[in-house]
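As recorded in Swiss-Prot, the features of this protein are as follows:
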- 46-142: domain 'SH2' (DOMAIN)
- 177-224: domain 'SOCS box' (DOMAIN)
- LEU22 to Ala: No effect on LIF-induced signal transduction suppression (MUTAGEN)
- LEU22 to Asp: Abolishes binding to JAK2. No effect on binding to EPOR (MUTAGEN)
- PHE25 to Ala: Loss of LIF/EPO-induced signal transduction suppression. Abolishes binding to JAK2 and to EPOR (MUTAGEN)
- GLU30 to Arg: No effect on LIF-induced signal transduction suppression (MUTAGEN)
- GLY45 to Ala: Abolishes binding to EPOR. No effect on binding to JAK2 (MUTAGEN)
- ARG71 to Lys: Little effect on LIF-induced signal transduction suppression. Loss of EPO-induced signal transduction suppression. Abolishes binding to JAK2 and EPOR (MUTAGEN)
Amino acid sequence: MVTHSKFPAAGMSRPLDTSLRLKTFSSKSEYQLVVNAVRKLQESGFYWSAVTGGEANLLLSAEPAGTFLIRDSSDQRHFFTLSVKTQSGTKNLRIQCEGGSFSLQSDPRSTQPVPRFDCVLKLVHHYMPPPGTPSFSLPPTEPSSEVPEQPPAQALPGSTPKRAYYIYSGGEKIPLVLSRPLSSNVATLQHLCRKTVNGHLDSYEKVTQLPGPIREFLDQYDAPL
């Protein structure tokens with residue numbers, strides 16, 4: 001499958017081609033935010049650029065629940081969409097970009113604060129459960145829109161409370177679980193090593209102890225996924 005993104009691919013060394021883009025940037029800072037997001041997404045290995053919702057559904061159809069990908073949004077009001085395989089099929093969640101941050105589009109009736117991040121990768125990582133976290137499901141509820149909601153989850157004995165996230169869609173309340181990205185290309189050994197290192201750098205002090213070239217390489221992609 002050959003697709004063409006509305007964003008340039010060559011290291012983001014040139015400005016975004018506004019003729020290929022639908023959503024208008026609200027400011028120079030938002031432009032730079034999206035430029036940085038695209039650069040990191042292109043290195044992530046699970047950015048599928050211009051695939052459509054139907055194509056994303058086909059790509060994820062044979063994958064287990066929890067498999068996900070990021071693609072360009074087909075909605076002119078948004079830049080990116082998170083497509084995820086759930087226990088009820090593939091769901092597409094728009095990623096909002098406003099106020100200098102990214103967030104998943106949520107139910108406007110929700111009173112819960114929406115997590116916001118300066119990077120799409122950080123957003124994705126936030127919704128990924130820690131290793132060993134059990135999965136769960138809920139019975140159907142009244143219909144609502146296909147947007148995430150985040151009521152508190154029950155804590156396991158001896159553990160701290162964690163927040164669970166759900167998608168309301170087609171009369172169901174579906175747990176939002178991001179467990180494995182769907183790779184669009186083969187990652188280099190350098191990138192795999194970088195992700196591993198990022199996952200073990202839990203303090204700023206550890207980063208500053210690394211040689212300058214390594215710190216710069218890690219800064220270019222500062223996520224463990």
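Placed from the backbone N, Cα and C atoms, the Cβ positions cover glycine too.
Don't expect the noted substitutions in this model, because it carries the original residues.
Helix, strand and coil residue tallies for the domain 'SH2' (46-142), in that order: 15 helix, 29 strand, 53 coil [DSSP]. Counting only the Cα atoms, the space from GLY45 (mutagenesis position) to GLU30 (mutagenesis position) is about 23 angstrom. Between the C-alpha atoms of PHE25 (mutagenesis position) and ARG71 (mutagenesis position), the distance comes to 18 Å. The Cβ neighbour count for PHE25 (mutagenesis position), using a 10 Å radius over every protein chain in view, is 17. On the 0 to 100 pLDDT scale, the domain 'SOCS box' (177-224) averages 74 in this prediction. In three-state terms derived from DSSP, GLY45 (mutagenesis position) belongs to neither a helical nor a strand segment and is classed as coil. DSSP classifies PHE25 (mutagenesis position) as coil under the three-state reduction. The mutagenesis positions GLU30, GLY45, ARG71 differ in how many other CB atoms lie within 10 Å of their CB, and the one with the most is ARG71.
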